[in-house]
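Novice: Sending over a structure as structure tokens; questions will come in a sec.
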Amino acid sequence: MSLGAKPFGEKKFIEIKGRRMAYIDEGTGDPILFQHGNPTSSYLWRNIMPHCAGLGRLIACDLIGMGDSDKLDPSGPERYAYAEHRDYLDALWEALDLGDRVVLVVHDWGSALGFDWARRHRERVQGIAYMEAIAMPIEWADFPEQDRDLFQAFRSQAGEELVLQDNVFVEQVLPGLILRPLSEAEMAAYREPFLAAGEARRPTLSWPRQIPIAGTPADVVAIARDYAGWLSESPIPKLFINAEPGALTTGRMRDFCRTWPNQTEITVAGAHFIQEDSPDEIGAAIAAFVRRLRPA
């Protein structure tokens with residue numbers, strides 16, 4: 001089943017708010033919408049989407065400034081905040097005419113964006129599968145100890161050099177949170193959107209500055225609190241793909257996720273970018289989840 005380093009599907013492009021955004025859109029029927037986070041792209045789902053072939057319209061979008069989507073110009077520290085990403089993604093999903101039986105498959109910042117969208121469009125959501133997600137606002141004590149100093153540095157002036165010049169999120173954080181070594185071809189695919197030093201890498205710095213930690217940024221904390229409260233009560237069917245050992249959805253956040261109603265849980269091997277360690281297990285679980293939601 002594995003495609004290895006080969007991308008799944010063919011990239012399509014659409015103009016959103018004056019910028020060109022990239023997405024994959026394969027198959028027909030009700031959509032299964034796969035959304036990546038930082039610093040990845042739709043490429044993250046290449047070995048998972050094939051498991052869902054024939055179960056619906058398979059869509060994976062590249063966030064603005066990431067993957068093959070356009071960069072924002074002018075760029076700077078104020079760009080690529082959560083609210084700006086949400087504006088672009090909302091408009092893209094609206095343009096894709098998703099209908100009212102959407103299954104969301106979300107990870108990392110794709111989870112925050114997806115959970116937020118689902119709360120605001122709950123009547124259109126058939127189910128939510130999530131993994132290594134931003135399920136609620138957190139404190140620094142909840143953050144993985146081995147990564148805490150680095151992520152605190154990202155939120156300081158030091159982050160500018162670490163990310164914009166040294167490309168630390170792609171070169172260090174990404175491979176460091178995958179259990180297996182990535183091939184040169186796989187690393188090349190992840191590097192490609194961020195080869196140029198400077199503002200081209202801004203999305204990968206803005207994202208860690210948006211994590212709702214210790215009350216900041218206030219707008220993202222409020223959004224995460226709202227969707228966390230909703231998910232903890234919503235009857236919408238859920239699939240929690242737990243990671244062992246995991247990185248983000250661990251400890252207090254994992255315990256909170258396990259309280260959500262109408263939820264199935266499986267566990268797969270992986271740290272944070274678990275799609276690179278357990279794609280077949282993840283793909284099979286998502287396919288089984290969709291089949292239960294959409295019996296023939």
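Placed from the backbone N, Cα and C atoms, the Cβ positions cover glycine too.
These numbers come from a predicted model, not from an experiment.
Annotation source Swiss-Prot lists active site, proton donor at GLU132. Look at Swiss-Prot and you will find HIS272 tagged as active site, proton acceptor, backed by a curator's inference. Summarising the annotation, Swiss-Prot assigns chloride binding site to ASN38, TRP109 and lists experimental evidence as the type of evidence. The feature domain 'AB hydrolase-1' is assigned by Swiss-Prot to 31-155. ASN38 to Asp, Glu, Phe or Gln appears in Swiss-Prot as a mutagenesis experiment; the accompanying note says: Loss of activity. According to Swiss-Prot, the mutagenesis experiment ASP108 to Asn carries the annotation: 58% of wild-type activity. Under mutagenesis, Swiss-Prot gives ASP108 to Ala with this note: Loss of activity. Where Swiss-Prot documents TRP109 to Leu as a mutagenesis experiment, the accompanying text is: Loss of activity. Under its mutagenesis entries, Swiss-Prot includes PHE151 to Leu, Trp or Tyr with the note: Increase in activity. The note that Swiss-Prot attaches to the published mutagenesis PHE169 to Leu is: 31% of wild-type activity. In Swiss-Prot, a mutagenesis experiment is listed as GLU244 to Gln, annotated with the note 38% of wild-type activity.
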Novice: Can you name the mutagenesis positions among ASN38, ASP108, PHE151 whose CA is within 10 A of the CA of the residue listed as 'active site, proton acceptor'?
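Specialist: Cα within 10 Å of the residue listed as 'active site, proton acceptor': ASP108.
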Novice: Whole-number Å distance between the CA of TRP109 (mutagenesis position) and the CA of ASN38 (mutagenesis position)?
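Specialist: Spelling it out, the Cα of TRP109 (mutagenesis position) and the Cα of ASN38 (mutagenesis position) are 6 Å apart.
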Novice: Looking only at TRP109, PHE151, PHE169, the mutagenesis positions on record, which one has the least crowded Cβ, with the fewest other Cβ atoms within 10 Å?
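Specialist: Minimum Cβ neighbour count within 10 Å, taken over the mutagenesis positions TRP109, PHE151, PHE169, occurs at PHE151.
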Novice: List only the single closest residue to GLU244 (mutagenesis position), chosen from the recorded positions ASN38, ASP108, GLU132, PHE151, PHE169 by CA-CA distance.
Specialist: GLU132
Novice: Which of the listed recorded positions (GLU132, GLU244) has the least company, meaning the fewest other Cβ atoms within 10 Å of its Cβ?
Specialist: GLU244
Novice: How big is the gap, in Å, between the Cα of PHE169 (mutagenesis position) and that of ASN38 (mutagenesis position), rounded to a whole number?
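Specialist: Cα of PHE169 (mutagenesis position) to Cα of ASN38 (mutagenesis position) measures 8 Å after rounding.
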Novice: Name the one residue among ASN38, ASP108, PHE151 whose Cα is closest in three-dimensional space to that of the residue listed as 'active site, proton donor'; these are the mutagenesis positions.
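Specialist: The smallest Cα gap between the residue listed as 'active site, proton donor' and any of the mutagenesis positions is with ASP108.
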Novice: Which value does the mean pLDDT take for the domain 'AB hydrolase-1' (31-155) in this predicted structure?
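Specialist: When the pLDDT values over the domain 'AB hydrolase-1' (31-155) are averaged, the result is 98.
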Novice: Specify the secondary structure state of the residue listed as 'active site, proton acceptor' as given by DSSP, simplified to three classes.
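Specialist: Looking at the DSSP assignment, the residue listed as 'active site, proton acceptor' belongs to neither helix nor strand, so coil.
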Novice: May I ask which residues of the same chain, at least 6 positions away in sequence, place their Cβ under 8 angstroms from the Cβ of ASN38 (mutagenesis position)?
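Specialist: The list for ASN38 (mutagenesis position) reads MET66, ASP108, TRP109, PHE169, PRO203, THR204, TRP207, PRO208, given in order along the sequence.
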Novice: Within 10 angstroms of the C-beta of HIS272 (active site, proton acceptor), what count of other C-beta atoms is obtained when all protein chains are considered?
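Specialist: Looking across every protein chain shown, the total is 25.
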